[in-house]
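Everything below concerns the one structure shown next.
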Amino acid sequence: NLFQFEKLIKKMTGKSGMLWYSAYGCYCGWGGQGRPKDATDRCCFVHDCCYGKVTGCNPKMDIYTYSVDNGNIVCGGTNPCKKQICECDRAAAICFRDNLKTYDSKTYWKYPKKNCKEESEPC
């Protein structure tokens, strides 16, 4: 669920998901359109696509099982749908970590959605 996603982001990046990723670029936060603006925004685009492939459960609400082993997120549990949600969140948190150096709050934090009008690329 979104609370767990926040925890995974904090674990991987040391940053608050709400404060860093809830209103960034064209895809980080609620909804998404246009083309991703940078590598961080692309993490959110891929995460949105990943959630879009989940069927049979609610990615934003359902609780999944995970652990952290030597700094690595390990998704667990027996429910394949919930495990898929965890894998989406895990991949995004790692993507955020790997792209911290190019995170550009001056340009893309609270980026106007009116600037996200390009045709979206397919997932």
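The first residue you see is number 1, and the count goes up from there.
Every residue, even glycine, has its Cβ placed from backbone N, Cα and C.
Keep in mind that this structure shows the original residues, not the substituted ones.
Bear in mind that the values here come from a model prediction, so they are computed numbers and not experimental data.
For H47 (among others), the entry in Swiss-Prot reads active site, with the evidence type sequence analysis. The secondary structure of H47 (active site), as reduced to three states from DSSP, is helical.
Look at Swiss-Prot and you will find D89 (among others) tagged as active site. Of all Cβ atoms in the protein chains displayed, 27 besides its own lie within 10 Å of the Cβ of D89 (active site).
Annotated Ca(2+) binding site per Swiss-Prot: Y27, G29, G31, D48, in sequence order. Close to G29 (Ca(2+) binding site) in the fold, though at least 6 residues off in sequence, lie Y21, S22, A23, C44, each with a CB less than 8 Å from its CB.
For E6 to R, Swiss-Prot lists a mutagenesis experiment annotated as follows: 75% decrease in catalytic efficiency. Classification of E6 (mutagenesis position) by DSSP places it within a helix.
Spatially close to K7 (mutagenesis position) yet at least six residues away along the chain is no residue at all, judged by Cβ distances under 8 angstroms. Swiss-Prot lists K7 to E among its mutagenesis entries, and the accompanying note reads: 95% decrease in catalytic efficiency. 500-fold decrease in catalytic efficiency; when associated with E-10.
A mutagenesis experiment is reported in Swiss-Prot for this position, K10 to E, and the note states: 95% decrease in catalytic efficiency. 500-fold decrease in catalytic efficiency; when associated with E-7. All protein chains shown were included, and the count of other CB atoms within 10 Å of the CB of K10 (mutagenesis position) stands at 15.
Counting every protein chain shown, the number of other Cβ atoms lying within 10 Å of the Cβ of K11 (mutagenesis position) is 16. For the mutagenesis result K11 to E, the note given in Swiss-Prot is 75% decrease in catalytic efficiency.
Under the three-state DSSP scheme, K15 (mutagenesis position) falls in the coil class. Remark: K15 (mutagenesis position) has I9, Y21, F96, L100 as non-local neighbours, by Cβ distance under 8 Å and separation of at least 6 in sequence. K15 to E appears in Swiss-Prot as a published mutagenesis result, with the remark: 60% decrease in catalytic efficiency.
Annotation for K53 (mutagenesis position): same-chain Cβ neighbours under 8 Å, separated by at least 6 residues, are Q84, C123. Experimental mutagenesis at this site is recorded by Swiss-Prot as K53 to E, annotated: No effect on catalytic efficiency.
Every protein chain shown contributes to the tally, and the Cβ of K60 (mutagenesis position) ends up with 11 other Cβ atoms within 10 Å. For the published mutagenesis K60 to E, Swiss-Prot gives the following note: No effect on catalytic efficiency.
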For D48 (Ca(2+) binding site), the close mutagenesis positions (Cα within 10 Å) drawn from E6, K10, K11, K60 turn out to be none
Please list, in sequence order, every residue of the chain apart from Y27, G29, G31, D48 whose Cβ lies within 8 Å of the Cβ centroid of the Ca(2+) site.
C26, C28, W30, G32, Q33, C44, F45
